[in-house]
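Undergrad: Here it is, the structure in full.
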Amino acid sequence: MTEQQWNFAGIEAAASAIQGNVTSIHSLLDEGKQSLTKLAAAWGGSGSEAYQGVQQKWDATATELNNALQNLARTISEAGQAMASTEGNVTGMFA
């Protein structure tokens, strides 16, 4: 029978890395939006309106992506904690 081993520190590191990526993505998206906002300020008429519509869709999709990544990071972390707790309980049964 193969022995099952968990790397709890590795699981938590993965969750933290995903959360760090969420922060980086958010910063990059904000930076890009600020640059585009400066450019869009020079536009007028229907071109500006069309841009605003696309920007709103982009913002909604970016928010959805970041929320999904945050949920993934939280779920991985919670699963790691639950597995560590279970491991501790099982170990305690044999101590």
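Backbone N, Cα and C define each Cβ position, glycine as well.
Heads up, here are the entries from Swiss-Prot:
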MUTAGEN   Thr2 to His  Wild-type virulence in an esxA deletion strain; protein should not be acetylated
MUTAGEN   Gln4 to Leu  Wild-type virulence in an esxA deletion strain
MUTAGEN   Phe8 to Ile  Wild-type virulence in an esxA deletion strain
MUTAGEN   Ala14 to Arg  Wild-type virulence in an esxA deletion strain
MUTAGEN   Ser35 to Cys  NBD-linked protein fluoresces at acidic pH in presence of liposomes, suggests this residue faces lipids
MUTAGEN   Lys38 to Thr  Reduced liposome disruption; when associated with 25-T-A-26
MUTAGEN   Gly45 to Cys  NBD-linked protein moderately fluoresces at acidic pH in presence of liposomes, suggests this residue is partially within membrane
MUTAGEN   Gln55 to Cys  NBD-linked protein does not fluoresce at acidic pH in presence of liposomes, this residue may face inwards in membranes away from lipids
MUTAGEN   Glu87 to Lys  Abolishes EsxB-EsxA heterodimer interaction with EccCb1, maintains interaction with EspA, EccA2 and EccE2
MUTAGEN   Met93 to Thr  Partially restores virulence in an esxA deletion strain, wild-type secretion of EsxA and EsxB. Partially inhibits host TLR2-signaling
MUTAGEN   Phe94 to Gln  Does not restore virulence in an esxA deletion strain, wild-type secretion of EsxA and EsxB. Partially inhibits host TLR2-signaling
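If you look at the structure here, what lies around each of the features I listed?
TA: Under the DSSP three-state reduction, Thr2 (mutagenesis position) is assigned to coil, being neither helix nor strand.
Around Gln4 (mutagenesis position), there are no C-beta neighbours below 8 angstroms that are at least 6 residues distant in the chain.
Cβ neighbours of Phe8 (mutagenesis position) (same chain, under 8 Å, six or more residues apart in sequence): Gly80, Met83, Ala84, Glu87. DSSP assigns Phe8 (mutagenesis position) to a helix in the three-state reduction.
Cβ neighbour count for Ala14 (mutagenesis position) (all protein chains, 10 Å cutoff from its Cβ): 16.
In the three-state DSSP classification, Ser35 (mutagenesis position) falls within a helix. All protein chains included, Ser35 (mutagenesis position) registers 10 other Cβ atoms within 10 Å of its own Cβ.
Long-range C-beta contacts of Gly45 (mutagenesis position), restricted to its own chain and to partners at least six residues apart, with a cutoff below 8 Å, are absent.
The 10 Å shell around the Cβ of Gln55 (mutagenesis position) contains 14 further Cβ atoms across the protein chains shown.
Secondary structure at Glu87 (mutagenesis position), as computed by DSSP, is helix. Just so you know, the Cβ of Glu87 (mutagenesis position) picks up 14 other Cβ atoms within 10 Å once every protein chain is counted.
The Cβ of Met93 (mutagenesis position) has 7 other Cβ atoms within 10 Å, all protein chains considered.
In the three-state DSSP reading, Phe94 (mutagenesis position) counts as coil.
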Undergrad: Determine, using Cα-Cα distances only, which of these mutagenesis positions is closest to Phe94 (mutagenesis position): Thr2, Ala14, Ser35, Lys38, Gln55.
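TA: Minimum Cα distance from Phe94 (mutagenesis position) across Thr2, Ala14, Ser35, Lys38, Gln55 lands on Thr2.
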